[in-house]
Amino acid sequence: MVSKSLFLAAAVNLAGVLAQAPRPSLNGNEVISGVLEGKVDTFKGIPFADPPLNDLRFKHPQPFTGSYQGLKANDFSPACMQLDPGNSLTLLDKALGLAKVIPEEFRGPLYDMAKGTVSMNEDCLYLNVFRPAGTKPDAKLPVMVWIYGGAFVYGSSAAYPGNSYVKESINMGQPVVFVSINYRTGPFGFLGGDAITAEGNTNAGLHDQRKGLEWVSDNIANFGGDPDKVMIFGESAGAMSVAHQLIAYGGDNTYNGKKLFHSAILQSGGPLPYHDSSSVGPDISYNRFAQYAGCDTSASANDTLECLRSKSSSVLHDAQNSYDLKDLFGLLPQFLGFGPRPDGNIIPDAAYELFRSGRYAKVPYISGNQEDEGTAFAPVALNATTTPHVKKWLQYIFYDASEASIDRVLSLYPQTLSVGSPFRTGILNALTPQFKRVAAILSDMLFQSPRRVMLSATKDVNRWTYLSTHLHNLVPFLGTFHGNELIFQFNVNIGPANSYLRYFISFANHHDPNVGTNLLQWDQYTDEGKEMLEIHMTDNVMRTDDYRIEGISNFETDVNLYG
């Protein structure tokens, strides 16, 4: 039998916890409650749009029309419907034996981030707020808004809790509010083809992000954040999303007469040189999705779209997971099956052209890459073991390219093992005779060239760039691989964690990564000096952004190789 004194002690303790639970108000008098997690107040699963269900499936998000009163913002919401990320991990496992090549302390966090920790549901347009415990509404703290990656086919804000950023910002004396936003991916968020284009509902996932930013503008002051000091940042598809938010509506990032964001960080991603939303690539993706869902693709485009809207979530989830991974990561034109595309609306023109013509939001930014971005993707081309195989693969990706353009790529990226990726490893790490070559091509095509396009086109804003090499010679076959930096930002506080957290927190506060970090001075990028920070495991150095000039420039300038 539980004693009366123990019961009273437990009751007093519970009352203390409840008394500490943060309780901000929204819409004037609608009170929500969060959870105190050590030094951090957390508010998880706050709706920012109406559920995109039934007739709203595949459509742009609508403003939230419900009430927040009494919302217990204790738990993350479900993730949006998506590809099972375990499939891609299985592919990498088969190709590389991840358990053997990735250090144990990294493997668990990497798998957790990829697989996610929450269920899936079409009712998924929620966001999360993390702030220093006890922050008052008038604190006006800088706001860091995180947009997750996942190749535009998977991802969830639940995989990226903001506690580490908020705690480090407190330690630095530069406190921030951290916000993470869910958005629809795959066909639910980036369905292309004639029908969805004609309907005017392309790039729904980008609109989800925008709607989340509008919510931040309207409401973050209630949590102690400053709507006039918002930084957007993300990794991989999240960074690509940031790039497309910069060029959205031709660079108009205003809402109700005020800027939605004031600075940006792009980690391993930039503008995508895609064809428009009704071109061959999205049309193939649309038709395959419809076929896998049991819809008649020989019917009218509108009838097929209505068929897709009539299907259950589980049927569409199965359809999305019916794609061969090679369809999504390598054998659909222009590499990615889903993602932001020019539509004459939110993306009014080709992404590169928007940057080069000055039609982008004029805010300071940081953009950087991991040294070996392509190694995690190269297994999709494991069967390409000869130069003719690689040529055929490139011809399918760049379906508009001339044979001369393809041959030039092959000449700039030869089979020579010592120049492939993982870079600077000589003849080692050659999983197949063409693996390092394909990895180098993918690294520069998808990640390095978009970064340099942005840097060269944005001379009228302050910008910084970096290259991370901290896993060099530590992870066989992968090197400093795509996505590894997330482990250091959200899971493991070792090695380069301080560099990412401190530089980025300083940037959110001051639009300068160098204030109060106790780290190496990071010089701004200039066209003349091409200054670049190189992030190591325990220290950093300044270097010049001058590697693989000819190969990367070719991807920037050959119009046959981009949209």
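Even glycines carry a Cβ here, placed using N, Cα and C.
What Swiss-Prot says about the natural variant Ile46 to Val is this: In strain: NRRL Y-552. DSSP classifies Ile46 (variant position) as strand under the three-state reduction.
Following the DSSP three-state reduction, the secondary structure of Ser236 (active site, acyl-ester intermediate) is coil. As annotated by Swiss-Prot, active site, acyl-ester intermediate applies to Ser236.
Look at Ile247 (variant position): DSSP puts it in a helix. Recorded in Swiss-Prot as a natural variant, Ile247 to Val carries the remark: In strain: NRRL Y-553.
Sequence-distant neighbours of Phe355 (variant position): residues of the same chain at least 6 apart with a C-beta under 8 Å from its C-beta are Leu246, Ile247, Pro271, Val453, Met454, Ala457, Thr458. Phe355 to Tyr appears in Swiss-Prot as a natural variant; the accompanying note says: In strain: NRRL Y-553.
Over all protein chains present, the Cβ of Glu373 (active site, charge relay system) has 27 other Cβ atoms lying within 10 Å. According to its DSSP assignment, Glu373 (active site, charge relay system) is helical. Residues or ranges marked as active site, charge relay system by Swiss-Prot: Glu373 (among others).
Looking at Swiss-Prot, you'll find the natural variant Lys391 to Arg noted as follows: In strain: NRRL Y-553. When Cβ atoms from all protein chains are considered, those within 10 Å of Lys391 (variant position) total 16, not counting its own. According to its DSSP assignment, Lys391 (variant position) is helical.
Summarising the annotation, Swiss-Prot assigns active site, charge relay system to His482 (among others). Residue environment of His482 (active site, charge relay system) contains 25 other Cβ atoms, counted within 10 Å of its Cβ in all protein chains.
A simple way to gauge crowding: the CB of Asn484 (variant position) has 24 other CB atoms within 10 angstroms, across all the protein chains here. According to its DSSP assignment, Asn484 (variant position) is coil. In Swiss-Prot, a published natural variant is listed as Asn484 to Asp, annotated In strain: NRRL Y-552.
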(request) Translate the DSSP assignment of Phe355 (variant position) into the three-state scheme. (result) helix
(request) Can you tell me which recorded positions out of Ile46, Ser236, Glu373, Lys391 are within 10 A of His482 (active site, charge relay system) by Cα, answering none if there aren't any? (result) Ser236, Glu373
(message) Of Ser236, Glu373, Lys391, Asn484, which is closest to Ile46 (variant position) if I measure between C-alpha atoms? They're all recorded positions.
(response) Ser236
(message) These are the variant positions: Ile46, Ile247. Which one scores highest on other Cβ atoms within 10 Å?
(response) Ile247
